[in-house]
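Visitor: Sequence annotations record features per position, and here Swiss-Prot assigns O2 binding site to His59 based on sequence analysis. Annotated heme b binding site per Swiss-Prot: His88, in sequence order, evidence recorded as sequence analysis. Per Swiss-Prot, domain 'Globin' is recorded for 2-142, and the stated evidence type is sequence analysis. Per Swiss-Prot, natural variant Gly16 to Asp is noted as: In allele alpha-D. Annotation of the natural variant Gly20 to Ser in Swiss-Prot: In alpha-2. One natural variant named in Swiss-Prot is Asp76 to Tyr, and its note says In alpha-1-B. Under its natural variant annotations, Swiss-Prot gives Leu114 to His the following note: In alpha-2. Swiss-Prot gives this note for the natural variant Asn116 to Ser: In alpha-2.
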Amino acid sequence: MVLSAADKSNVKAAWGKVGGNAGAYGAEALERMFLSFPTTKTYFPHFDLSHGSAQVKGHGEKVAAALTKAVGHLDDLPGTLSDLSDLHAHKLRVDPVNFKLLSHSLLVTLACHLPNDFTPAVHASLDKFLANVSTVLTSKYR
(Lines of atoms letter the chains of each structure in order from A and count residues from 1; the text may use other names and numbers.)
(Lines give C-alpha, C1' and ligand atoms only; values in the text may rest on other atoms or scores of the structure.)
Protein backbone atom coordinates (compact mmCIF):
# COMPACT_ATOMS: atom_id res chain seq x y z
CA MET A 1 0.00 0.00 0.00
CA VAL A 2 1.65 3.19 -1.17
CA LEU A 3 1.63 6.16 1.15
CA SER A 4 0.57 9.34 -0.59
CA ALA A 5 2.20 12.68 0.17
CA ALA A 6 -0.82 13.48 2.38
CA ASP A 7 -0.41 10.16 4.21
CA LYS A 8 3.27 10.84 4.84
CA SER A 9 2.45 14.31 6.13
CA ASN A 10 -0.28 12.93 8.41
CA VAL A 11 1.99 10.20 9.78
CA LYS A 12 4.84 12.62 10.49
CA ALA A 13 2.51 15.14 12.12
CA ALA A 14 0.77 12.53 14.27
CA TRP A 15 4.02 10.90 15.35
CA GLY A 16 5.39 14.35 16.12
CA LYS A 17 2.50 14.85 18.56
CA VAL A 18 3.43 11.57 20.25
CA GLY A 19 6.79 13.14 21.06
CA GLY A 20 8.40 12.01 24.29
CA ASN A 21 5.47 9.72 25.05
CA ALA A 22 6.38 7.23 22.32
CA GLY A 23 7.82 4.65 24.71
CA ALA A 24 4.90 4.93 27.11
CA TYR A 25 2.41 4.61 24.26
CA GLY A 26 4.35 1.64 22.91
CA ALA A 27 4.15 -0.07 26.31
CA GLU A 28 0.46 0.77 26.61
CA ALA A 29 -0.19 -0.70 23.16
CA LEU A 30 1.63 -3.89 24.17
CA GLU A 31 -0.41 -4.14 27.38
CA ARG A 32 -3.59 -3.55 25.38
CA MET A 33 -2.58 -6.26 22.91
CA PHE A 34 -1.78 -8.77 25.67
CA LEU A 35 -5.16 -8.14 27.30
CA SER A 36 -7.19 -8.12 24.09
CA PHE A 37 -5.36 -10.95 22.34
CA PRO A 38 -3.99 -13.26 25.08
CA THR A 39 -2.35 -15.64 22.60
CA THR A 40 0.24 -12.93 21.91
CA LYS A 41 1.64 -13.53 25.40
CA THR A 42 3.20 -16.80 24.19
CA TYR A 43 6.07 -14.87 22.62
CA PHE A 44 6.98 -13.33 25.97
CA PRO A 45 7.12 -16.26 28.43
CA HIS A 46 10.11 -14.73 30.21
CA PHE A 47 8.42 -11.33 30.70
CA ASP A 48 6.50 -10.02 33.67
CA LEU A 49 3.39 -8.98 31.74
CA SER A 50 1.68 -7.18 34.61
CA HIS A 51 0.59 -3.55 34.29
CA GLY A 52 3.57 -1.23 34.53
CA SER A 53 6.13 -4.02 34.19
CA ALA A 54 9.66 -2.79 33.49
CA GLN A 55 10.02 -5.46 30.80
CA VAL A 56 6.88 -4.36 28.97
CA LYS A 57 7.98 -0.73 29.28
CA GLY A 58 11.39 -1.66 27.87
CA HIS A 59 9.89 -3.51 24.93
CA GLY A 60 7.47 -0.62 24.39
CA GLU A 61 10.50 1.65 24.08
CA LYS A 62 11.98 -0.69 21.45
CA VAL A 63 8.73 -0.75 19.47
CA ALA A 64 8.48 3.04 19.66
CA ALA A 65 12.11 3.51 18.63
CA ALA A 66 11.59 1.27 15.59
CA LEU A 67 8.45 3.17 14.60
CA THR A 68 10.18 6.52 15.11
CA LYS A 69 12.98 5.33 12.83
CA ALA A 70 10.41 4.15 10.28
CA VAL A 71 8.61 7.52 10.36
CA GLY A 72 11.93 9.16 9.57
CA HIS A 73 12.45 6.89 6.56
CA LEU A 74 9.00 6.55 5.02
CA ASP A 75 10.48 6.22 1.54
CA ASP A 76 12.68 3.26 2.51
CA LEU A 77 10.84 1.12 5.03
CA PRO A 78 12.35 -2.16 3.72
CA GLY A 79 15.90 -0.89 4.14
CA THR A 80 15.16 0.77 7.45
CA LEU A 81 13.47 -2.27 9.00
CA SER A 82 15.53 -5.04 7.37
CA ASP A 83 17.33 -6.08 10.56
CA LEU A 84 14.05 -6.20 12.51
CA SER A 85 12.48 -8.26 9.76
CA ASP A 86 15.35 -10.76 9.96
CA LEU A 87 15.08 -10.93 13.75
CA HIS A 88 11.33 -11.53 13.83
CA ALA A 89 11.30 -13.99 10.91
CA HIS A 90 14.39 -16.08 11.58
CA LYS A 91 15.18 -15.88 15.28
CA LEU A 92 11.95 -15.01 17.10
CA ARG A 93 9.61 -16.64 14.55
CA VAL A 94 6.71 -14.40 15.46
CA ASP A 95 3.42 -15.29 13.78
CA PRO A 96 2.82 -12.52 11.22
CA VAL A 97 -0.74 -11.92 12.43
CA ASN A 98 0.68 -10.48 15.65
CA PHE A 99 1.97 -7.41 13.82
CA LYS A 100 -1.60 -6.61 12.79
CA LEU A 101 -2.79 -7.09 16.35
CA LEU A 102 -0.12 -4.75 17.70
CA SER A 103 -0.90 -2.23 14.96
CA HIS A 104 -4.56 -2.26 15.97
CA SER A 105 -3.65 -1.86 19.64
CA LEU A 106 -1.35 1.04 18.80
CA LEU A 107 -4.07 2.78 16.78
CA VAL A 108 -6.47 2.48 19.73
CA THR A 109 -3.80 3.82 22.09
CA LEU A 110 -3.09 6.81 19.85
CA ALA A 111 -6.80 7.52 19.44
CA CYS A 112 -7.17 7.58 23.23
CA HIS A 113 -4.25 9.95 23.78
CA LEU A 114 -4.66 12.19 20.73
CA PRO A 115 -8.44 12.48 20.33
CA ASN A 116 -8.42 15.92 18.73
CA ASP A 117 -5.69 14.99 16.26
CA PHE A 118 -6.95 11.50 15.42
CA THR A 119 -9.15 12.53 12.52
CA PRO A 120 -10.46 9.99 10.00
CA ALA A 121 -7.73 11.05 7.56
CA VAL A 122 -4.98 10.67 10.17
CA HIS A 123 -6.44 7.33 11.26
CA ALA A 124 -6.39 6.08 7.66
CA SER A 125 -2.82 7.31 7.12
CA LEU A 126 -1.53 5.72 10.32
CA ASP A 127 -3.33 2.50 9.47
CA LYS A 128 -1.67 2.43 6.04
CA PHE A 129 1.71 3.20 7.59
CA LEU A 130 1.40 0.43 10.17
CA ALA A 131 0.18 -1.99 7.49
CA ASN A 132 3.30 -1.15 5.47
CA VAL A 133 5.51 -1.68 8.52
CA SER A 134 3.80 -5.05 9.13
CA THR A 135 4.31 -6.04 5.50
CA VAL A 136 8.00 -5.22 5.69
CA LEU A 137 8.43 -7.07 8.99
CA THR A 138 6.84 -10.20 7.50
CA SER A 139 8.55 -9.97 4.11
CA LYS A 140 11.35 -12.35 5.03
CA TYR A 141 8.98 -15.10 6.15
CA ARG A 142 8.67 -16.24 2.53
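Just so you know, glycine gets a Cβ as well, placed from its N, Cα and C.
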Visitor: Calculate the distance in Å between the alpha carbons (Cα) of His88 (heme b binding site) and Gly20 (variant position), and round it to a whole number.
Guide: 26
Visitor: Quick one, of the variant positions Gly16, Gly20, which Cβ has the fewest other Cβ within 10 Å?
Guide: Gly20
Visitor: Counting every protein chain present, what is the number of Cβ atoms, excluding its own, within 10 Å of the Cβ of the residue listed as 'heme b binding site'?
Guide: 21
Visitor: Among the variant positions Leu114, Asn116, whose Cβ has the fewest other Cβ atoms within 10 Å?
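Guide: Taking Leu114, Asn116 as the variant positions, the minimal 10 Å Cβ count falls on Asn116.
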Visitor: Nearest to Leu114 (variant position) by Cα, among Gly16, Gly20, Asp76 (variant positions)?
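Guide: Smallest Cα separation from Leu114 (variant position) among Gly16, Gly20, Asp76: Gly16.
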